[in-house]
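Written below as structure tokens is the structure these notes are about.
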Amino acid sequence: MMDGVEGGTAMYGGLETVQYVRTHHQHLCRENQCTSALVKHIKAPLHLVWSLVRRFDQPQKYKPFVSRCTVIGDPEIGSLREVNVKSGLPATTSTERLELLDDEEHILGIKIIGGDHRLKNYSSILTVHPEIIEGRAGTMVIESFVVDVPQGNTKDETCYFVEALIRCNLKSLADVSERLASQDITQ
């Protein structure tokens, strides 16, 4: 881990990327919290990946643990969504607020404000960046978070659990995006 980003930050863009990560993925982490960031490289163009990520009202399009989502009001900054979680996880619902949606910089920020789970004071930032993978348009996705460490758990246990969820979401995002990109190429 370099500057809290798995896989390092200097690989794509050098110092510019390090500065970008420090600017957009810096979370104020209190004593009882943990924070981390993960990187996923996707073999699909940015516009396609962003079209999935930006849909605050439809996280189930790529998040495998979401069965249903209801947005209260229009999907704009400050909007709330009620997410139903599939069985098998230690939760059934999560109430989340859209904190940031920047279509020019490709930044999405979400804060969990309720639900029947242990992710208290959870806040995440997801950014999407163009890159070239194997000579084609690709996308680098960075997702960072901060969350309270539940009583009875360690920082390492909490980070491990949240990182596992994010890895699943990012893998699914890559699978869906790459499938859609291959359909675009063949059509």
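Every residue gets a Cβ built from N, Cα and C, even glycine.
What Swiss-Prot says about this one:
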type: BINDING; residues: K63, 91-96, 118-124, E143; note: abscisate binding site
type: MUTAGEN; residues: C29 to S; note: Stable homogeneity in reducing condition
type: MUTAGEN; residues: C34 to S; note: Stable homogeneity in reducing condition
type: MUTAGEN; residues: I112 to V; note: Increased HAB1 inhibitory ability
type: MUTAGEN; residues: C159 to S; note: Abnormal stable homogeneity in reducing condition
type: MUTAGEN; residues: L165 to V; note: Slight potentiation of (-)-ABA-binding
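Swiss-Prot feature annotations superimposed on the structure.
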residue	record	Cβ contacts under 8 Å, 6 or more apart
C29	mutagenesis position	T35, V146
C34	mutagenesis position	V146, V147, V149, K155, D156, T158, C159, V162
K63	abscisate binding site	N169, S172
T92	abscisate binding site	N84, V85, D116
S94	abscisate binding site	E82, V83, V85, I112, G114, G115, H117, L119
E96	abscisate binding site	L80, R81, V83, I110, K111, I112, I113
S123	abscisate binding site	H27, E99, G109, I110, K111, I112, F145, V146, V147
L165	mutagenesis position	F65
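Between the recorded positions I112, N121, C159, the minimum number of other C-beta atoms within 10 Å of a residue's C-beta occurs at N121. Sequence-distant neighbours of E143 (abscisate binding site) (same chain, 6+ residues apart, CB-CB distance under 8 A): A37, L38, K40, S124, I125, L126, T127, I166, N169, L170.
Counted within 10 Å of its Cβ, the other Cβ atoms near L119 (abscisate binding site) come to 19, all protein chains included. Mapped onto three states, the DSSP output places C34 (mutagenesis position) in strand. Following the DSSP three-state reduction, the secondary structure of E96 (abscisate binding site) is strand.
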